[in-house]
Amino acid sequence: MTNIRKTHPLLKIINSSFVDLPAPSSLSSWWNFGSLLGVCLGVQILTGLFLAMHYTSDTATAFNSVTHICRDVNYGWLLRYLHANGASMFFICLYLHVGRGLYYGSYTYSETWNIGILLLFAVMATAFMGYVLPWGQMSFWGATVITNLLSAIPYIGTELVQWIWGGFSVDKATLTRFFAFHFLLPFIVAALVMVHLLFLHETGSNNPTGIPSDSDMIPFHPYYTIKDILGFLIMLTALSMLVLFSPDLLGDPDNYIPANPLNTPPHIKPEWYFLFAYAILRSIPNKLGGVLALVMSILILAIVPILHVSKQRSMMFRPLSQCLFWLLVAVLFTLTWIGGQPVEHPYIIIGQTASVLYFLIILIFMPTTSLMENYLLKW
């Protein structure tokens, strides 16, 4: 008798995606981050659902409702900090996942890559709106500054900002709609994840060598299921340590002060995972130019497949490109540091230099180096 997992209409879809899926035999731990992101999304949706049961999206009670969750709800503090630090873990996994795609040339699967970019934007939008909900000082002023950037759009900018705010400033209407969208978006993200996987399973996985692995495939289960479970344990241990020992390590102390439109914090900054983009935004003196640079810092990923001129897919055997890749990583760390610093000398010039380097490496240095490697290998 044929196994039910191969005949049942629903089970056979799961079977072909997670059990009998042919996978390259050489996948390293860098291929764990996709499944880790799935776990992060699950944790965020679950903790978020329970938090939403106690949260009130009204300017008068939002801050107090978060305090109530932490003090009065059973394990509310755990839910709140799992959700807040789970977002940080989500972005760590996201950036490592994107970095792996860049290093090993996974972007040549253009459909999967483009859905991934869409997912990145959706998760960033979700995280931004979530940061507004506790209604602390940084929530309020972060929302004001970031939404105000849209006023740089010619002709319709000011009206667009007021339409998003639902008034003439960030207020009750803004908080209510941000809560609605923050609740809705993760489910859209989950749907996009399905599309992401659908496109990935059309082509099969890439591997560290970048060479087609059709001749050497192994079943996903038990090999990669066990490997993924080990990844889950490591990540959840790290998250638990963060939540239980230093839950406020990555947060901003200003967010423990209730939102006050009459008092501006000395340094308005977003969560750490947006600091690199915030530094790029601040490094351009012109408002519209800064907004365009901000959007392009992420959207530039969409043109990476077009800029791939190397005869080799992966960077595994391309030492010059590897040097540039790690330089790009160093530039991103520098931008993240600068984004959290005040706008004064020498931080301004460091931020501007790092911003220019970021775009130069991706747009010019990497393609040029690839051509040079092709020439050196007589390809």
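Glycine is no exception: its Cβ is also placed from the backbone N, Cα and C atoms.
No noted substitution is present; original residues retained.
Taking a C-beta cut-off of under 8 angstroms and a sequence separation of 6 or more, H182 (heme b b562 binding site) has the following same-chain neighbours: G48, T126, M129, G130, L133. Residues or ranges marked as heme b b562 binding site in Swiss-Prot (evidence: similarity to another entry): H83, H182.
What Swiss-Prot lists as heme b b566 binding site is H97, H196, and the listing cites similarity to another entry. Here H196 (heme b b566 binding site) comes close to T112, I115, G116, L119: these same-chain residues lie at least six apart in sequence, with C-beta atoms under 8 angstroms from its C-beta.
For the natural variant L198 to M, the note given in Swiss-Prot is In strain: Isolate MVZ 185904. Its Cβ placed at the centre, L198 (variant position) has 13 other Cβ atoms within 10 Å.
The ubiquinone binding site annotation in Swiss-Prot covers H201. The Cβ of H201 (ubiquinone binding site) lies under 8 Å from the Cβ of S16, S17, L21, each of which sits 6+ residues away along the same chain.
According to Swiss-Prot, the natural variant T203 to S carries the annotation: In strain: Isolate MVZ 185904. Around T203 (variant position), the C-beta neighbours below 8 angstroms that are at least 6 residues distant in the chain are Y109, T112.
In Swiss-Prot, a published natural variant is listed as P208 to S, annotated In strain: Isolate MVZ 185904. A C-beta separation below 8 Å, combined with a sequence spacing of at least six in one chain, links P208 (variant position) to S26, L27, S28, W30, Y104, S314, M316.
Distance from the CA of L198 (variant position) to the CA of H97 (heme b b566 binding site) is 18 Å. Listed in sequence order, Q44, T47, G48, L51 are the same-chain residues at least 6 apart in sequence whose CB falls under 8 Å from the CB of H83 (heme b b562 binding site).
The Cβ of H97 (heme b b566 binding site) has 20 neighbouring Cβ atoms from other residues within 10 Å, across all protein chains displayed. DSSP assigns T203 (variant position) to a helical segment in the three-state reduction.
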